[in-house]
Structures are given as C-alpha cells and as structure tokens.
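Asker: Dropping the structure in here first, questions after.
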Amino acid sequence: MYLGRHFLAMTSKALFDTKILKVNPLSIIFSPDAHIDGSLPTITDPETEAALVEAARIIRDTDETVAFPTETVYGLGGSALNDNSVLSIYRAKNRPSDNPLITHVSSIDQLNRKVFNQPHLSGTSLFDNIPSIYRPLISSLWPGPLTILLPVPSSEHSALSKLTTADQPTFAVRIPANPVARALIALSDTPIAAPSANASTRPSPTLASHVYHDLKDKIPIILDGGACKVGVESTVVDGLCNPPTLLRPGGFTYEEIVKLGGEAWSLCKVENKKTVEKGEKVRTPGMKYRHYSPSAKVVLLVPHCEGDGILKGVDRMERLKRLIETELKANSNIKKIAILTSLKLRDSDLQSKIFNEPDFSSKTFIIERLGQSGEEIQTNLFAALRKVDENDKVDLIFVEGINEEGEGLAVMNRLRKAAANNCIQF
C-alpha cells in the first residue's frame with residue numbers, strides 16, 4: 001500500500017551537513033561468483049573501506065539514506081526492508097510515492113535471504129525464486145544495468161517494504177556492476193531501494209557534484225566514486241507477461257536483450273507509452289510524471305527517416321535558424337542558448353551560419369558535443385544537460401537527437417521526456 005502522491009507534505013525540516021566521502025572503486029575486489037553466493041569483497045584502500053563501513057551502518061541501522069555511484073547513474077539508497085527509510089528517499093527527492101523503486105541486491109543469495117526470507121538449503125538452487133525466462137539474461141548481464149520484475153513475495157514471507165512497489169503485484173530488482181554499489185549493499189547485508197539521486201524531475205546525476213547540487217543538506221553522505229560509465233538508468237524488462245516486454249530502455253540495448261535472452265525473448269516488445277494516464281499504475285520507474293528536465297526549456301531535434309521527404313531540400317542550418325527565431329519571438333528574455341550536438345551538426349557550420357547571423361548578435365551561444373557514437377552520447381547526455389543548465393545558466397537548450405536504435409532508444413527516451421512536447425522533426 002502506497003501513501004498517495006501528496007504524502008510529501010509531511011517533509012521534515014531536519015537538515016544534514018552533507019559529507020562527500022571519496023572512494024576508490026579499483027580498491028574493491030569481488031570473487032567471480034560473489035554476485036551469486038554473496039561472498040564479501042576485499043577492500044585494499046583503508047579510506048574507501050572506512051567510508052563504506054560508515055555508509056553501510058546508515059543503511060542497516062538508521063532510517064536515513066546514502067547517495068552512491070552505480071554504473072548507470074548515482075543512486076539515492078535506503079533500506080528496502082524499512083518503510084521509514086523508503087519514506088526518507090521520497091522526501092529527499094520530493095518524489096511521488098506512486099512511482100515504484102528498484103531494489104538493488106549484491107547477490108542472488110541476498111535476494112533469497114532478505115527479500116524472500118529463504119536461507120539457502122543444501123540441495124536447493126539459489127535461482128528457485130527467479131522465473132526461468134530471466135536466467136539466460138541474468139547469466140550474461142548480471143551484475144549490470146538490467147532490472148527484472150519478480151512477483152512480490154507474500155507478506156508473511158518477506159520484509160520487503162510495500163512502499164517500494166507502489167502497490168503493484170511485482171517488484172523491480174537488479175544486481176549493480178559498480179563495485180562501490182555492490183560493496184555497500186554487501187557490507188550492509190541489506191537490499192537497497194534506490195532511484196536516481198537527484199531532485200525529482202531533474203536530469204539524473206552522473207557525478208557526485210550533481211548529487212550535491214540537488215540534495216545538499218537533505219542527505220547525510222554522498223559516496224564519490226567518480227563518473228558513471230553508462231550514463232542512463234538500467235534497462236527494465238518484464239518476463240512475467242506474454243510476450244515479454246522491455247518497459248524502459250537503458251544501459252543494455254533492446255538488441256542485446258533479444259540476442260542474449262534466448263528464444264523466449266525473440267518476440268520481446270517495447271513499451272511505447274511515453275507516459276501513463278492519470279490514475280494508471282506503473283510497473284517501473286520512468287513511465288510517470290515529468291523526468292530528466294533542466295530548468296531551461298529543451299527543444300529536441302528529432303532526426304527524420306531518410307527518404308520520407310519531411311525536410312527534403314531544406315538545409316539544416318536554415319531550419320535551425322528559423323527555430324531559434326521562433327523561440328526568440330515567443331520569449332524576448334532569452335539571452336543564452338545551448339546547442340547539444342551529436343552526429344550531424346558541425347561546429348563550423350553553426351559558427352558561420354548561426355552564431356554570426358546579425359539577428360543573433362546580442363545572444364550568447366554555447367556548443368556542447370555529446371559524442372560521435374551512441375555509447376558516447378548516452379554516457380555524456382545527463383552531464384551535458386546539467387552543465388549548460390546549472391553552470392552556463394542558459395535560457396534555451398536545443399538537442400540534436402539520434403536514430404532510435406542501439407543506445408539511441410534509451411537516449412531518445414530520456415530526451416523526449418526532457419523536452420515534453422517540444423520535439424521538432426529535423
């Protein structure tokens with residue numbers, strides 16, 4: 001049972017002197033089967049070990065939260081077994097409570113012991129609580145940015161907080177690959193509910209500084225393990241329905257899911273809803289409410305299909321010039337404009353055909369390159385949005401989109417949500 005969207009009015013005024021604790025991911029070493037049998041890591045750096053022990057104590061013994069790096073984005077974690085900890089997550093983020101949370105575990109063994117309340121018995125399989133349809137995927141992709149949906153255990157057999165599921169019959173779970181995240185979960189021996197560690201609706205954080213910007217004074221500790229390598233949230237799949245469904249594109253591509261999932265995933269469909277209807281329940285995070293949005297307006301330049309004739313014969317620079325003119329006419333207060341480029345827009349063309357345009361002489365333009373491959377663009381996306389919004393303080397952001405294949409499916413999913421209705425064929 002969730003508490004309803006508006007319970008956040010109960011937010012307490014308690015503030016923290018938020019500490020950033022440096023940790024070294026390279027000093028954390030797991031055995032090859034630790035994600036299965038739950039073996040604890042070896043930590044060679046004393047400073048890293050001390051920070052993790054302190055953070056693990058907060059997760060295990062208090063109702064508070066800790067921000068920590070994962071391979072996808074920074075997460076804001078609290079005990080998935082403690083209603084008050086889950087409430088602390090919702091309060092710190094100002095997140096509606098009908099938006100479910102992903103539970104992170106360090107191993108299959110921990111999933112069984114702590115979520116299903118089933119200690120491993122001799123002669124039984126550690127995988128008994130995981131439907132067989134998922135096993136090809138998790139054998140290849142765990143630890144990693146893959147989240148699966150499992151049936152919620154009966155209440156008498158599980159301590160999993162109902163607040164993590166938003167009153168759904170399923171819960172979302174994954175084993176992260178980042179060694180800091182894995183070590184935190186393992187040392188606390190506590191499944192951790194963790195959405196992205198940003199203020200609700202903001203772009204997800206891929207650096208500890210992003211977390212500090214949004215959640216300073218709202219949480220006690222941020223573990224700084226450097227930049228996140230993937231750059232967008234995990235891929236969420238539902239193998240409990242027929243056909244199986246990719247609910248949220250993320251760190252693993254649709255193509256990888258189909259290739260590695262075996263025959264059962266060959267007909268995997270993609271959830272096409274941009275958002276759900278008011279009052280409709282969601283099975284996974286990211287499907288409801290405004291997401292990934294800077295303060296500045298975002299205009300997404302959606303690449304048109306080759307040969308469809310939508311913009312045939314129209315020069316991209318001329319098209320972009322007209323779009324800028326339209327925005328300036330609608331809002332005379334626009335002074336600084338950012339253009340986030342990817343595969344086709346070139347700095348030299350922007351300089352000669354846009355920035356030197358006499359009509360724009362009073363405006364400041366900033367170019368931020370996202371990358372030349374889907375992987376680079378995915379990794380850099382949220383950091384680039386935050387840079388131009390928070391550091392450069394622009395008034396308007398244009399983003400050059402990419403085709404929705406490979407990493408492009410996750411990239412465009414995030415950008416469409418950031419831009420809302422401001423998506424222009426380009």
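Cβ from N, Cα, C; glycine included.
Every position carries its original residue.
Per Swiss-Prot, domain 'YrdC-like' is recorded for 49-252. Swiss-Prot gives this note for the published mutagenesis Thr70 to Ala: Reduces t(6)A37 formation. The L-threonine binding site annotation in Swiss-Prot covers Thr72, His104, Arg174, Ala194, Ser234. Swiss-Prot documents Lys93 to Ala as a published mutagenesis change and attaches the note Severely impairs t(6)A37 formation. Arg95 to Ala appears in Swiss-Prot as a published mutagenesis result, with the remark: Severely impairs t(6)A37 formation. Residues or ranges marked as ATP binding site in Swiss-Prot: Arg95, Asn99, Thr170, Ser196, Ser204, Arg248, Tyr292. Among the mutagenesis entries in Swiss-Prot is Ser107 to Phe, noted as: In SUA5-1; suppresses a translation initiation defect in a CYC1 allele at an aberrant ATG codon. Annotation of the mutagenesis experiment Arg174 to Glu in Swiss-Prot: Severely impairs t(6)A37 formation. Swiss-Prot documents Cys423 to Ser as a published mutagenesis change and attaches the note No phenotypes.
For the listed features, I'd like the structural context: burial, neighbours, distances.
Answerer: For Thr70 (mutagenesis position), applying a Cβ distance below 8 Å and a minimum sequence separation of six or more within one chain yields His104, Pro145, Pro176, Ala177, Asn178, Ala181, Ala194, Cys228.
Residue density at Ala194 (L-threonine binding site): 30 other Cβ atoms are found within 10 A of its Cβ, drawing on all protein chains shown.
Counting every protein chain shown, the Cβ of Lys93 (mutagenesis position) has 24 other Cβ atoms within 10 Å.
Arg95 (mutagenesis position) falls outside any helix or strand according to DSSP and counts as coil.
Same-chain residues at least 6 positions away in sequence with a Cβ under 8 Å from that of Ser196 (ATP binding site) are, in sequence order, Val73, Tyr74, Gly75, Leu76, Ser204, Pro205, Glu233.
Around the Cβ of Ser107 (mutagenesis position), a 10 Å sphere holds 25 further Cβ atoms from the protein chains shown. DSSP assigns Ser107 (mutagenesis position) to coil, not to a helix or a strand.
Arg174 (mutagenesis position) has a Cβ environment of 25 other Cβ atoms inside 10 Å.
Residues within less than 8 Å, Cβ to Cβ, of Cys423 (mutagenesis position) and separated from it by at least 6 positions along the same chain comprise Val299, Leu300, Val302, Arg416. Following the DSSP three-state reduction, the secondary structure of Cys423 (mutagenesis position) is strand.
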Asker: Highest Cβ count within 10 Å among the recorded positions Arg95, His104, Arg248: which residue is it?
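Answerer: When each Cβ's neighbours within 10 Å are tallied, His104 tops the list.
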Asker: Taking each of Thr72, Lys93, Arg95, Ser234, Tyr292 in turn, which of these recorded positions have a Cα lying within 10 angstroms of the Cα of Arg174 (mutagenesis position)?
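Answerer: Final answer, ordered: Ser234.
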Asker: Cβ within 8 Å of the L-threonine site centroid (Thr72, His104, Arg174, Ala194, Ser234 excluded): which residues?
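Answerer: Here the non-site neighbours turn out to be Thr70, Gly75, Ile102, Pro145, Thr147, Pro176, Ala181, Glu233.
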Asker: Average pLDDT across the domain 'YrdC-like' (49-252)?
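Answerer: A mean pLDDT of 95 is what the model gives the domain 'YrdC-like' (49-252).
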